[in-house]
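Visitor: Structure incoming, see below.
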Amino acid sequence: MLMKQTFLYFLLTCVVSAQFNGYVPPEQNGGDIVVPKDFYEKFGEDFIREQEESSAPLMNPVPERDEAEAPHHPKGHHEFNDDFEDDTALEHPGFKDKLDSFLQPARDFLHTVSDRLDNIFDDDEDEHVREKRPHDSADEDAPRRKHGKCKGKGKHHKGKHAKGKGKKSHPKPEDDSVFFDDERPKHHEFDDEDREFPAHHEPGEHMPPPPMHHKPGEHMPPPPMHHEPGEHMPPPPMHHEPGEHMPPPPMHHEPGEHMPPPPMHHEPGEHMPPPPMHHEPGEHMPPPPMHHEPGEHMPPPPMHHEPGEHMPPPPMHHEPGEHMPPPPMHHEPGEHMPPPPFKHHELEEHEGPEHHRGPEDKEHHKGPKDKEHHKGPKDKEHHKGPKDKEHHKGPKDKEHHKGPKDKEHHKGPKDKEHHQGPKEKHNERPEQNMQSSHELLVIEAFADLINSVPVEEIAEEFSRFLDTLGIEYYGNIPVHIQENAPKDSSIPPLFEFDDDLELSDLTPEQFAYLEMLKAEGIDPMTAFRDQSHPAKPSNAQPADSSRPYAVFSQEENGEHVNLKAFPDHTLRVKDSKPESLGIDTVKQYTGYLDVEDDRHLFFWFFESRNDPENDPVVLWLNGGPGCSSLTGLFMELGPSSINIETLKPEYNPHSWNSNASVIFLDQPINTGFSNGDDSVLDTVTAGKDVYAFLNLFFAKFPQYAHLDFHIAGESYAGHYIPQFAKEIMEHNQGANFFVASGYEMEKQYINLKSVLIGNGLTDPLVQYYFYGKMACESPYGPIMSQEECDRITGAYDTCAKLITGCYQTGFTPVCIGASLYCNNAMIGPFTKTGLNIYDIREECRDQEHLCYPETGAIESYLNQEFVQEALGVEYDYKGCNTEVNIGFLFKGDWMRKTFRDDVTAILEAGLPVLIYAGDADYICNYMGNEAWTDALEWAGQREFYEAELKPWSPNGKEAGRGKSFKNFGYLRLYEAGHMVPFNQPEASLEMLNSWIDGSLFA
């Protein structure tokens, strides 16, 4: 099951990657809503047609066409699944065309992946040859990695359809469609009487020489298929007219037999015969031609040689665009290898064949790395030597070498089936994708799968799944019609819309992704819901300039702050009285960071209760991604909490602003009170907005700019904080000049002193391993059966492959697949326990609000009109935004190693880093956090790893255990869940204060 699920992830990421990488034209992307049958019937065709005619169409219907134009298929025949009994999905106009368009990128991509695998990993002998050919194509200069053999199937792989009418043929490049049974090109048989040479000769019999000259277009007879020892072989013709087909040499020779030399000269476009496929020990190999005309096809060398056999040298010179024959695919020990050509190909397109483009042709003839066509003695699909029954069968071979009637393989200069070149649609890919890290996609993450799954059948398998699910295309949109859904109530239904706002804005590709997982018995939304801090958003109220308290209103008494270094960013500060809410008596500021007029980040600043002129400044960030930092304000470390019964603020004596000024920032866009038409769905981009905000904030409030500055956060802030800190440190090396309120400011320098990450996700490759351990070996006892824990741990092998693929390639579709698989396999089983995933000691009390009723109370409080008026906010409050969460996932942001590497970078720069974790949390548990800090590569890794965990007793009572070396520290806190300040407010405040003053591990 795991193998099949992983295969689905890979297959679907290929389709998604085709969209991301531009393999599908923009007009094929379609609309943005997937419609189930009940939704479709609810609105009806008239509504959809109206939306189609509007400026923002809901769908893009297929135009009607006449019956004569509709594709005809014999009764009982189905294009994608011969076993599928219902024609409903295939009767829709344009279904085949649309499905083909949807699948074609996957086909192209998978064939490219297969070719890449064969190209990158070759035998040691071929590696040695490549090292001696430094001027070969750029593709050979790419980094090499040795892995197990990859058995990508070539074009003559028979697959499971090799017998009977079900056998598939490759489509002609000028047609995107796939050949089905009734339209597959027919093979032409070749009868023995058509041959002009005898099929066999007795020993000593003299072979007649071929004609010395042939008229244009005349077909050359093939030589005998077998010769007895000592028999004399006739020489080939001395001259051929343009376009004349050259006969192939004998397929087998006995020891000592003399091989005839090839022709001395060929006309442009003439097809050169291939050399013998096998030679006996001591047999002399004929040399290749000394000269070839432009565009002439060079014959490949023999596929196998016996020990000691002498290899003929390649031609000394080739014309521009001429195709060079590949060297032998296999050599015996001590065998002499022919030298490479002394002059390399010019990048020109030659006459006749359209598929041989020289060194850049990566689809068919790839030189020494080409395993799709010439694979030597191990190639069981194409050239098998004298025992090859599939390719060279002697005089009775009717499938491949058919003499003058063979139209499938040797067509000469007019061959369009085998030599396609620049018109091949499979080659029309962005150049930057041809020589990038994409070639490592399957190698690192899916190598074992590719070895066991025939590449030729992947697209067909994908079609079968679509048929099974009832996926149809309505216009350019895959529509799931639930008409044929199973009636068994024990089977969970597929995704439905109804009032589920979490799925309402999924793109068609994302929806198809989730449907596939659901069909395999996986509920991906469980992982999203539990790991992303989602809460159903309230209906957003658009900004209204009629509100007198709106920040942007003309009557506002606030201030706009601009900086020369950030022309697209503006800070709007509300000069109001948020302290009127009774949250705290200290000075407070609220406002927005505006980004290009369509993104607005909300902030709330609280001055220190102690000494605001000298106390440090702390930026607090909650995670998610997509969860508001105001959750931290009112539930964890802010000046007040919200009573769940009265919705009144209650004073918090252990607030982190007791000895520091604190900024609570809602980021990224559409988190909390932040809003905008545009989206930021990756950590790196979010970091640029945060850096701009800090510059603008300290420009507006220079009294805080010189103070020590720290960044703290939890959960997905394990991604945010390392990246944001790195962004600040890089910019601190430069100079920025600002304009604030009309006067010039001095060079801005953000005085970053340290970072703190609580129960964060930073290194998934290490952390995901400990879900099984935490489930059965936590200090609070097992929460699952040992069998379930073993099952989770067993799934880690596949999970680790996927995460490693993301780490090594950074390729978004691989990272997406890793997130989907690992979140469901490793975290999904926890949902059956009914416990709080953020604190395994408790039951989940409020599923809609992160299992905590406190978060629901916060949302209700902040959506009161008088509260919003005091804050000057423009939208209703969203505790957690699932759309942002899913957006980060489908950008591949979850599983990248960038953030772990950022921790290394800031440690090496001397910035102190504290990783702390409550030991009752499951989602980002202390076991995983302790393990990744031990495994982190940095200058002090050994000393940190060897350091012992020591008790931490802030008030004479042990509250945790920790260790440190130089500027890196780790602290485990007892009796605390995911939100440490919520469970241990006093200990967490002491942790912050002692960390800031340097006494935490003293």
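Each Cβ is built from the backbone N, Cα and C atoms, and glycine gets one as well.
At each noted site, the model still has the original residue.
As the structure is a computational prediction, the values presented were derived from the model and not from experiment.
Annotation of the published mutagenesis C627 to T in Swiss-Prot: 36% of original activity; the original residue is retained in the structure shown. Per Swiss-Prot, active site is recorded for S715, D921, H978, and the stated evidence type is sequence analysis. The substrate binding site annotation in Swiss-Prot covers C924, M979, and the record cites similarity to another entry as its basis.
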Visitor: Starting from the Cβ of H978 (active site), draw a 10 Å sphere and report how many other Cβ atoms land inside it.
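Guide: Around H978 (active site), other Cβ atoms within 10 Å: 26.
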Visitor: Quick one: which of these recorded positions, C627, S715, D921, have their CA within 10 A of M979 (substrate binding site)?
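Guide: Cα filter at 10 Å returns S715, D921.
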Visitor: Among the recorded positions listed here, C627, C924, M979, which has the most company in the form of other Cβ atoms within 10 Å of its Cβ?
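Guide: Comparing the recorded positions C627, C924, M979, the most crowded Cβ belongs to C627.
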Visitor: In whole Å, how far is C627 (mutagenesis position) from D921 (active site) when you measure between their Cα atoms?
Guide: 18
Visitor: In whole Å, how far is C627 (mutagenesis position) from H978 (active site) when you measure between their Cα atoms?
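Guide: Pair distance, Cα basis, whole Å: 14 Å.
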Visitor: Rounded to a whole number, how many Å is the Cα of C924 (substrate binding site) away from the Cα of C627 (mutagenesis position)?
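Guide: Spelling it out, the Cα of C924 (substrate binding site) and the Cα of C627 (mutagenesis position) are 16 Å apart.
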Visitor: Could you tally the C-beta atoms, other than its own, that fall within 10 angstroms of the C-beta of S715 (active site)?
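Guide: There are 27 of them.
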Visitor: Let me check the 10 A CB neighbour count of D921 (active site). How many other CB atoms are there?
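Guide: For D921 (active site), the count of other Cβ atoms within 10 Å is 28.
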Visitor: If you measure S715 (active site) to C627 (mutagenesis position) at Cα, how many Å is it?
Guide: 10
